[in-house]
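> According to Swiss-Prot, the protein carries these features:
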- G183, P184, P185, G186, I187, G188, K189, T190: ATP binding site (BINDING)
- K189 to E: Fails to unload PCNA (MUTAGEN)
Amino acid sequence: MVDTAPYIGSLGRSSLFDTGDIEQAPGNNAIGINEEDIHAFVSSTGETVQLKKKPAKLATGNISLYTNPDTVWRSDDTYGININYLLDKIEASGDDRTNAQKTSPITGKIGSDTLWVEKWRPKKFLDLVGNEKTNRRMLGWLRQWTPAVFKEQLPKLPTEKEVSDMELDPLKRPPKKILLLHGPPGIGKTSVAHVIAKQSGFSVSEINASDERAGPMVKEKIYNLLFNHTFDTNPVCLVADEIDGSIESGFIRILVDIMQSDIKATNKLLYGQPDKKDKKRKKKRSKLLTRPIICICNNLYAPSLEKLKPFCEIIAVKRPSDTTLLERLNLICHKENMNIPIKAINDLIDLAQGDVRNCINNLQFLASNVDSRDSSASDKPACAKNTWASSNKDSPISWFKIVNQLFRKDPHRDIKEQFYELLNQVELNGNSDRILQGCFNIFPYVKYSDNGIRKPANISDWLFFHDLMYQSMYAHNGELLRYSALVPLVFFQTFGDIANKDDIRMKNSEYEQRELKRANSDIVSLIMRHISVQSPLMASFTDRKSLIFEILPYLDSMISSDFNKIRNLKLKQAIMEELVQLLKSFQLNLIQNRSEGFDVRGGLTIDPPIDEVVLLNPKHINEVQHKRANNLSSLLAKIEENRAKKRHIDQVTEDRLQSQEMHSKKVKTGLNSSSSTIDFFKNQYGLLKQTQELEETQKTIGSDETNQADDCNQTVKIWVKYNEGFSNAVRKNVTWNNLWE
């Protein structure tokens, strides 16, 4: 049994350590093992087994498991191994693998059934595709939670300004406690949120807000995630997806309550101790929010988000550029051993309209298609195997390929044959609308012969014919819709030419226009709701069409007018007062725009952004935004001035009511002493003085600062003469009111 048992030193041996100079270990007598250190026992088979005590010097790790039992390492720098020989052997094995990869054909076979969307999901910040500035801004917002969550101090930025202690958060959290990401679906908003949260050291807990509709259950779930300790070692970051699909009284109401409770707790921590009542009622005590919340939505101007947006840091996520998406898809093809041409990848990007998940799914489908075709074509010649053209020979032609074929004529084929072939492809494709839109977008850039503009004038009539046929879908059950397939063939007859040999990669503007139209429609709907709440009478005479074409353009023009050059102060103040009232009527707010960068203080913008609905020319947009910056700053100063005046008037009114209340209480007590009489006249003097201050403040609203200073300097004095004494000459019942008649 002892002879056949393998020695433990032979386990896990590597071929790399089989060479080199090895010294033999000395025997038992040489290393000085005594007979007392040898112990014997009888095994279950009756054999006697001797165990030798391990020497103390061998317990220091000089014997390796990769060596024989009778060998030890050398004590010199080489450790008994020829390092140069090992390096040469590793380089030779690496060259063999490289040559094998070069000589082996690219088959494009898939080794597992894993979805590529999950396989190539970004794991870290550097794996994200596009939107580098936006991603850094989101990472910077999460980084601001480090002092409150991880108890670490952030390094000061060189551009950071000194702020007073009263303006800082006591826990050094960001000003906005919720990060709101919005953008079109399919561009990776949720993936970005997960990656930046994990990159910052948080464990992600995701909730789909549109599915969570039960109020008490959702509230308990959110409170457990944000305020209770979890089994995970990392702090939790709450990610709420599809928040625009939730009802206002459900998920969003809970978030608003959390933010209001956090504001109360922060104010108590800054300005005073909590009340004794709050100590007794611990369940209703305000709680500080110490965990970040990331919300994701598609529609920023949804009605349910109006109450939540003031607490949010809003970041727009845009679709990645075609160049960055092409680089990522090309990398995936290289890693998956797929030989797909760049032109085919560009077609995938156009077909998916910038949707990263859609591109990767289509790429995996094409790879599996190549794999199945290669396996079924094993009996074909080698020249017909493993080519992109042969694998996609029987696949349907995409609509943008048909668009390019419509502008290309083959001089070696009959025109009639080409016409019927293209007609068959258009009818079988099922995307006649996209084909026609692509023809309309591409025909100004193709080569064709024309004297004047006769051909474009002719095609405009056929486009009108297509609109009439398309309307039959709603009027005649689509009976005339089949004639719309002839309109793309008119482009073939009119603009087809043999000089159009290269494909024109069109910019598919349909998706962008649809998203822009949806965003502008949401902005107009939000303004209509504001008008109905603020001015119901005005809302009854205002519709969406008049608001877009008649009201908003003139309102934007008035705000953009350069009234800072007016030297007449009264006229300037009057204009600013009217503009402030207009902003108040439409509930347009002036907010700070920080879209250029997270640490860069941007200019003021109007929320909701009416300039996106009104301004269409990009050059005019830049000019108006540059001119409007000073105007918005002046309007914001005027709004703050009106708020300060209103607070002063409210304070004076409150003091007047308090003094009147005190006066009425003293009248009821019936104090008739001389001291009380004197105090009464003093109180009346103070009351009259406060009344005059209130009247002066109301008169100075809307006037110049100079006139306001002159009015404030005017004072009114009251002289009261009182002769104390008693006389019986005239006796008459005198009431208290008679004294003041």
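The first residue you see is number 1, and the count goes up from there.
Backbone N, Cα and C atoms are what each Cβ position is placed from, and that goes for glycine too.
Keep in mind that this structure shows the original residues, not the substituted ones.
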> Going along the chain, which residues six or more apart from P184 (ATP binding site) have their CB under 8 A from its CB?
N298, R319, E515
> Taking the recorded ATP site as G183, P184, P185, G186, I187, G188, K189, T190, identify the other residues of that chain whose CB atom sits within 8 Å of the mean position of the site's CB atoms, giving them in sequence order.
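These residues sit around the ATP site: N298, V317, R319.
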> Under a three-state reduction of DSSP output, how is G183 (ATP binding site) classified: helix, strand, or coil?
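Looking at the DSSP assignment, G183 (ATP binding site) belongs to neither helix nor strand, so coil.
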> Could you work out which of the binding-site residues (G183, P185, G188) has its C-beta surrounded by the smallest number of other C-beta atoms within 10 A?
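Each of the binding-site residues G183, P185, G188 was scored; lowest Cβ tally within 10 Å is P185.
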> Would you identify the secondary structure of G188 (ATP binding site) according to DSSP, in three states?
coil
> Restricting to the same chain and to sequence separations of six or more, state which residues have a Cβ under 8 Å from that of G186 (ATP binding site).
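Counting only residues 6 or more apart in sequence, the Cβ neighbours of G186 (ATP binding site) under 8 Å are G354, D355, V356, R357, N358.
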> Please report the number of other Cβ atoms within 10 Å of the Cβ of I187 (ATP binding site).
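There are 20 such Cβ atoms around I187 (ATP binding site).
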> Within its own chain, what residues at least 6 apart in sequence put their Cβ under 8 Å from the Cβ of K189 (mutagenesis position), listed in sequence order?
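Correct list: L181, H182, G183, I296, V317.
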